[in-house]
Amino acid sequence: MAKVSELYDVTWEEMRDKMRKWREENSRNSEQIVEVGEELINEYASKLGDDIWIIYEQVMIAALDYGRDDLALFCLQELRRQFPGSHRVKRLTGMRFEAMERYDDAIQLYDRILQEDPTNTAARKRKIAIRKAQGKNVEAIRELNEYLEQFVGDQEAWHELAELYINEHDYAKAAFCLEELMMTNPHNHLYCQQYAEVKYTQGGLENLELSRKYFAQALKLNNRNMRALFGLYMSASHIASNPKASAKTKKDNMKYASWAASQINRAYQFAGRSKKETKYSLKAVEDMLETLQITQS
């Protein structure tokens, strides 16, 4: 097999820099990382200096993802020799157990890490990832709640918990998680949109009014958010037809729905469709949105 350096006429320095760029971008192009990284390790390890260790880690994770356990094990052994007893290396061992579906061994290893260092967030998150991989959402929810008791500012964890509650159809708790996120990220249109979707799914006049409000807020933050625009149309339409709504509320929401429909129509026209095609496309969208439910992004 041709070497990467010969195939693409690149130097080892360029290959090293490419690996760094992929790390910084958190790229998951595992096949390319394995190809470039394996050549760096085999041919240029002596030239890489201290960069070799982060490259071993990077290549190992990519190798697990790519199904190259032989390469992953080689990298892990090199890291163990250099950093015996390191929690970071132990976590990599746990990730290899996960790739081999030795979930119990991985959980035990992460538990030992946490006994020695209760603040090790990486080990906690790996445990949660295992529960999710096993389809044990209830246990994953419990683990995440325990984690958030100690690390309340972890926004990624709050969003992950919201997604798990949505999967379990516990919309009230999902809404609470998203409220926490909106408090710290008031300008994030996606959080506003997802909160609106949760409220829409819960149903009832009060929730529908909140849904419409937050779909509108999502649009205010990003006027190109078509999902929020569809949501605004549907929530306003449902409020307008709700028998518990006052006459004024119905009238106002008919206006909101009409405005949203006109914006959707304009968006279709702007996309280059003819008026006839737009009419039928919009009708199809409206029919689809009659069954609007939360879907995973």
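Cβ coordinates are placed from backbone N, Cα and C, and glycine is handled just like the others.
Here the residue is the original one, but Swiss-Prot notes a mutagenesis experiment at this spot, R28 to A: Loss of interaction with EMC5. The Cβ of R28 (mutagenesis position) lies under 8 Å from the Cβ of D65, each of these being in the same chain and 6 or more residues away along the sequence. In this structure, R28 (mutagenesis position) belongs to neither helix nor strand by DSSP; it is coil.
The note that Swiss-Prot attaches to the published mutagenesis I61 to K is: No effect on transmembrane domain binding of tail-anchored proteins; when associated with K-95 and E-122. In sequence order, L92, M95 make up the list of same-chain residues 6 or more apart from I61 (mutagenesis position) whose Cβ falls under 8 Å from its Cβ.
Experimental mutagenesis at this site is recorded by Swiss-Prot as M95 to K, annotated: No effect on transmembrane domain binding of tail-anchored proteins; when associated with K-61 and E-122. According to DSSP, M95 (mutagenesis position) is assigned to a helical segment.
Look at A122 (mutagenesis position): DSSP puts it in a helix. Cβ neighbour count for A122 (mutagenesis position) (all protein chains, 10 Å cutoff from its Cβ): 14. Per Swiss-Prot, mutagenesis A122 to E is noted as: No effect on transmembrane domain binding of tail-anchored proteins; when associated with K-61 and K-95.
Counting Cβ atoms from all protein chains shown, E156 (mutagenesis position) has 9 others lying within 10 Å of its own Cβ. Quoted from Swiss-Prot, the note attached to the mutagenesis of E156 to A states: Loss of interaction with EMC5.
In the three-state DSSP scheme, E160 (mutagenesis position) is classed as helix. Swiss-Prot documents E160 to A as a published mutagenesis change and attaches the note Loss of interaction with EMC5.
A mutagenesis experiment is reported in Swiss-Prot for this position, Y171 to A, and the note states: Decreased interaction with EMC5 and EMC8. Of all Cβ atoms in the protein chains displayed, 20 besides its own lie within 10 Å of the Cβ of Y171 (mutagenesis position).
Quoted from Swiss-Prot, the note on mutagenesis experiment E180 to A is: Decreased interaction with EMC3. When Cβ atoms from all protein chains are considered, those within 10 Å of E180 (mutagenesis position) total 19, not counting its own.
Swiss-Prot gives this note for the published mutagenesis Y200 to A: Decreased interaction with EMC5 and EMC8. DSSP assigns Y200 (mutagenesis position) to a helix.
Annotation note: R227 (mutagenesis position) sits in a helical segment as assigned by DSSP. Annotation of the mutagenesis experiment R227 to A in Swiss-Prot: Loss of interaction with EMC5 and EMC8.
Swiss-Prot documents W259 to A as a published mutagenesis change and attaches the note Decreased interaction with EMC3. Within 10 Å of the C-beta of W259 (mutagenesis position) we count 14 further C-beta atoms, all protein chains included.
Note: the CA-CA distance between Y200 (mutagenesis position) and A122 (mutagenesis position) rounds to 35 Å. For E160 (mutagenesis position), the same-chain residues that are 6 or more apart in sequence and have a Cβ closer than 8 Å to its Cβ are I128, L144. Here the Cβ of R227 (mutagenesis position) has 19 other Cβ atoms within 10 Å, regardless of which shown protein chain they belong to.
A straight line from the CA of A122 (mutagenesis position) to the CA of W259 (mutagenesis position) spans 47 Å. The Cα of Y171 (mutagenesis position) lies closest to that of E180, out of the mutagenesis positions E156, E180, R227, W259. Ranking the mutagenesis positions E156, R227, W259 by the distance of their Cα atoms from the Cα of E180 (mutagenesis position) places E156 first.
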